[in-house]
Amino acid sequence: MGVEKVPKYDIPTKKVDYVFIELDKMKPHEQLVQKELEAFIESVTGSGIFWKPMLLAKVPGEDMYLIVDGHHRWAGLQKLGAKRAPSVILDYFSDDVKVYTWYPAFKGDLNEVVERLKKEGLEVIEDPEAEEKAERGEIAFALVGEKSFAIPGGLEEQKKVSKVLDEMSVEGKIELIYYGLKEDAREDMAKGEIDYVFIRKAPTKEEVMELVKRGEVYSPKTTRHVLPFNPDKIDVKLEELF
């Protein structure tokens with residue numbers, strides 16, 4: 001899926017109470033990455049222990065929960081036939097819970113990437129104002145490096161970009177890195193460690209909730225949630241989840 005460059009935050013690890021929530025009461029907001037799903041299933045069946053609780057938030061007006069963190073744990077448990085998972089319920093609209101986005105970047109041949117994007121039916125248009133347009137949510141992505149390109153569209157176009165980058169990374173055609181901060185991507189670009197970065201507008205919490213209410217999902221790694229704490233490890237036997 002690519003390497004993550006996570007900003008350094010001083011977030012405490014905290015022992016928190018968890019409750020068991022039925023898996024069919026949970027709603028995803030992002031597409032899955034097959035490799036991550038397989039890795040979770042291998043890990044949890046190998047150890048027989050579920051150690052990282054789901055992080056959920058109540059969907060307003062519904063008896064359902066938004067998956068804030070834990071998409072692959074949720075899908076993996078479902079695949080194994082489990083019925084529930086230990087979960088920490090967050091106050092999603094609290095100021096302590098932040099939502100940002102990830103910025104996919106690559107080292108590789110720009111022309112090859114552009115060609116693959118166009119094969120997916122995407123437009124890639126040179127545009128010096130692409131970054132500003134992306135930040136305002138007027139286009140799917142800005143592709144920024146030595147030159148600047150606009151990729152028009154919305155959610156569906158973002159999914160196509162994600163698919164192309166994932167495939168090219170698996171094929172070894174590009175080195176794919178996800179940045180939590182644009183500034184870090186620019187620093188690495190100046191050092192020659194990456195060639196281009198894709199920039200998009202981060203979704204708001206309201207947009208995330210509206211999306212799940214419609215039964216839709218973002219492309220993988222669209223949201224980057226930052227919480228006031230990291231939940232401490234738990235020790236729940238896998239067999240207890242069936």
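Each position is counted from 1, following the chain as shown.
Keep in mind that glycine also has a Cβ here, set from the backbone N, Cα and C atoms.
Original residues fill every noted site, and no substitution is shown.
According to Swiss-Prot, the features are:
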- Glu30: active site (ACT_SITE)
- Ser43, Ile49, Trp51, Lys52, Asp69, Gly70, His71, His72, Arg73: ADP binding site (BINDING)
- Val68, Gly70, His71, His72, Trp102, Lys221, Thr223, His225: O-phospho-L-serine binding site (BINDING)
- Asp69: Mg(2+) binding site (BINDING)
- Glu4 to Ala: Strong decrease in activity (MUTAGEN)
- Glu30 to Ala: Loss of activity (MUTAGEN)
- Glu36 to Ala: Decrease in activity (MUTAGEN)
- Asp69 to Ala: Loss of activity (MUTAGEN)
Could you check which of these recorded positions, Glu4, Lys221, His225, sit within 10 Å of Arg73 (ADP binding site), going Cα to Cα?
none
Using Cβ-Cβ distances, find the residues under 8 Å from Glu30 (mutagenesis position) that belong to the same chain and are at least 6 apart in sequence, listing them in sequence order.
His71, Val217, Tyr218, Ser219, Pro220, Lys221, Thr222, Thr223
Check the binding-site residues His71, His72, Arg73, Lys221, His225 for other C-beta atoms within 10 angstroms of each C-beta and report the one with the most.
Arg73
Of all the binding-site residues given, Ser43, Thr223, which residue's CB has the most CB neighbours within 10 A?
Thr223
Neighbouring C-beta atoms (10 Å sphere around the C-beta of Gly70 (O-phospho-L-serine binding site)):
21
Checking the spread of the ADP site as listed (Ser43, Ile49, Trp51, Lys52, Asp69, Gly70, His71, His72, Arg73): what is the longest Cα-Cα distance, in whole Å?
18
List which of the recorded positions Glu4, Trp51, Val68, Asp69, His72, His225 have their Cα within 10 Å of the Cα of Glu36 (mutagenesis position), in sequence order.
His72
Cα within 10 Å of Trp102 (O-phospho-L-serine binding site) - qualifying recorded positions among Glu4, Ser43, Trp51, Asp69:
Glu4
Around Glu36 (mutagenesis position), how many other CB atoms lie within 10 A of its CB?
16
What are the sequence-distant neighbours of Asp69 (mutagenesis position), meaning same chain, six or more residues apart, C-beta distance under 8 angstroms?
Met54, Leu55, His225
Calculate the distance in Å between the alpha carbons (Cα) of Val68 (O-phospho-L-serine binding site) and Trp51 (ADP binding site), and round it to a whole number.
17
Tally every other Cβ atom lying within 10 Å of the Cβ atom of Glu4 (mutagenesis position).
12
